[in-house]
Structures are given as structure tokens and as C-alpha cells.
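Inspection log for the structure reproduced underneath, given as C-alpha cells.
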Amino acid sequence: MEHSSASVPAALPYYVAFSQLLGLTVVAVTGAWLGLYRGGIAWESSLQFNVHPLCMVIGMIFLQGDALLVYRVFRREAKRTTKILHGLLHVFAFIIALVGLVAVFDYHKKKGYADLYSLHSWCGILVFVLYFVQWLVGFSFFLFPGASFSLRSRYRPQHIFFGATIFLFSVGTALLGLKEALLFKLGSKYSTFEPEGVLANVLGLLLVCFGVVVLYILAQADWKRPSQAEEQALSMDFKTLTEGDSPSPQ
């Protein structure tokens, strides 16, 4: 029975592989869109703006999605290692997204454009702040010494819920930004099936598909990482060992 509970569900590897194929395709199509129709990327030129969508797709979509899947993919590895990988992927995603934010604000400043007036920018700042807060709270509960098993168990459902919600919010914000970029450049020509518009629409569909597949994997209760009897909290607060609580699956 123990071997059965620790075995990998038959369909899980295929869904994970499909999610990675979609995620890499999203990044590649984003690069193709920026390269073919927006002139590529550069920091010290008018192409600086293009750093923003590329960084946001890599950080807030692809890497954030992969961070959420860590506990589904690494089912038998030590919980300590899995936690650290989960946290590091979120750190990388945050840093890359921060570069994207700096790029767009710096570009606007150089061009004399207004900041934070569109729905996309409002949603973007909100999701970025929520993402940072989610990481800080998650670090405090699951990696920082001091939190007990019982406290972690009470917070874990909220952490999982808000993690999935922020990811969904990130995908929606990316779609808003994509549409905004197309309308600014193409205007009324967007309705004439311009090649750039068609490619960007395909990118939007790929973003949705990636988000749906990641959330579907997370939603399957029997695909959660099984609890291991030997798993202990990363915290060095030894009094938790006497509280009688045990880790729960994620």
C-alpha cells in the first residue's frame, strides 16, 4: 500500500510534459512576436519597452507556473529540497518580473509617457505586489524557523488558494497587456487580420491553455504529493516535534 500511495499517477507525467511544451511555446512565440513585429529587445533604445512583455511572460507566467507544479513533479524527493526549489523558482520569477517593471517605467520616463493609467497597469501592479506578499508570507510560514506544524497546516490551504489565484490573475493581466499593445500599434487595422494581430491572438490562446493546464494539474487531489512519514519541517523550532502534528500533502 505504501508503494502504491507513493507511485506516480499514470496521467500526471503527460500533463506535466504538455504544460512544459505549452510554456516553452509561449516564451518562444513571445520572442517571435517581439522580434518579427516589434524590432527585438534592447535596454538603451526605443526597444526597451519590449523587455517588459518578455520578462513578464518568462517570470510571472512560465516560471510562476512551474513553481506551482514543483510539489506535483517532485513527489519522492526530500521535502526540504522541494520547498527550497519551490521558493527559488518564485524568487527567479520575481526578479525577472522586476526587471520587466523597471524597463517599462524607465521607458515611459524617457518618452514622457504617463504611468499607471490603464487597467492593465493597475492589474499588473496589484498582481506584482500580491505575488511579493505571497512569497514573503510563504517564506515566513514554511521556510523561516519558528512556525509550528499546526500553524502551517492552518495556513496551507490559504497559501495554495492565493498561489493559484495570483497565477490566474497574472495570465489575465498578460492578456490585457497584449490587447493593449495591439490596439496602440494597429488601431483599426487590428480588425483586418494583420499578421501581427493573428500571431498575438495565437499567443493569447497559448497563454490561456498554459494557465488552464497548470491549474488542472493543481486541482487533481489524487495528484498531490503524498505525505512521507519521515518528512519534518524545515524550521529548526524543535518544540514542534512534541505537538503531535504531521505534515500534510501539498
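Positions of Cβ are set from backbone N, Cα and C atoms, glycine also.
The annotation domain 'Cytochrome b561' is assigned in Swiss-Prot to 18-219 on the grounds of sequence analysis.
One entry in Swiss-Prot concerns the mutagenesis experiment H52 to A. Its note says: Decreased protein abundance. Look at H52 (mutagenesis position): DSSP puts it in a helix.
Summarising the annotation, Swiss-Prot assigns heme b 1 binding site to H52, D115, L116, Y117, S118, H120, E180. The Cβ of H52 (mutagenesis position) has 24 other Cβ atoms within 10 Å, all protein chains considered.
For the mutagenesis of R72 to A, Swiss-Prot gives this note: No effect on protein abundance. Decreased reduction by ascorbate. The structure shown keeps the original residue. Secondary structure at R72 (mutagenesis position), as computed by DSSP, is helix. R72 (mutagenesis position): 22 other CB atoms within 10 A of its CB, across all protein chains.
Summarising the annotation, Swiss-Prot assigns heme b 2 binding site to R72, K79, H86, H159, K224.
Marked as L-ascorbate binding site by Swiss-Prot on the basis of similarity to another entry: K79, K83, R152. K79 (heme b 2 binding site) falls within a helical segment according to DSSP. Other Cβ atoms within 10 Å of the Cβ of K79 (heme b 2 binding site) number 20 in total over all chains.
Over all protein chains present, the Cβ of K83 (mutagenesis position) has 19 other Cβ atoms lying within 10 Å. For the published mutagenesis K83 to A, Swiss-Prot gives the following note: No effect on protein abundance.
One mutagenesis experiment named in Swiss-Prot is H86 to A, and its note says No effect on protein abundance. Decreased reduction by ascorbate; when associated with A-159. Within 10 Å of the C-beta atom of H86 (mutagenesis position) sit 21 other C-beta atoms, taking all shown protein chains into account.
Experimental mutagenesis is annotated in Swiss-Prot for H108 to A, with the remark: No effect on protein abundance. DSSP assigns H108 (mutagenesis position) to a helix. For H108 (mutagenesis position), the number of other Cβ atoms no farther than 10 Å from its own Cβ, over all displayed protein chains, is 16.
Long-range Cβ neighbours of H120 (mutagenesis position) (same chain, at least 6 residues apart, Cβ-Cβ under 8 Å): T173, L176, G177, E180. H120 to A appears in Swiss-Prot as a published mutagenesis result, with the remark: Decreased protein abundance.
Residues within less than 8 Å, Cβ to Cβ, of H159 (mutagenesis position) and separated from it by at least 6 positions along the same chain comprise Q134, V137, G138, F141, F142. Annotation of the published mutagenesis H159 to A in Swiss-Prot: No effect on protein abundance. Decreased reduction by ascorbate; when associated with A-86; the original residue is retained in the structure shown.
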Cα-Cα, whole number of Å: R152 (L-ascorbate binding site) versus Y117 (heme b 1 binding site)?
39
Counting only residues 6+ apart in the same chain, whose Cβ is under 8 Å from the Cβ of S118 (heme b 1 binding site)?
E180
D115, E180 as binding-site residues, winner by CB count within 10 A:
E180
Between the Cα atoms of Y117 (heme b 1 binding site) and R72 (mutagenesis position), what distance do you get, rounded to the nearest Å?
39
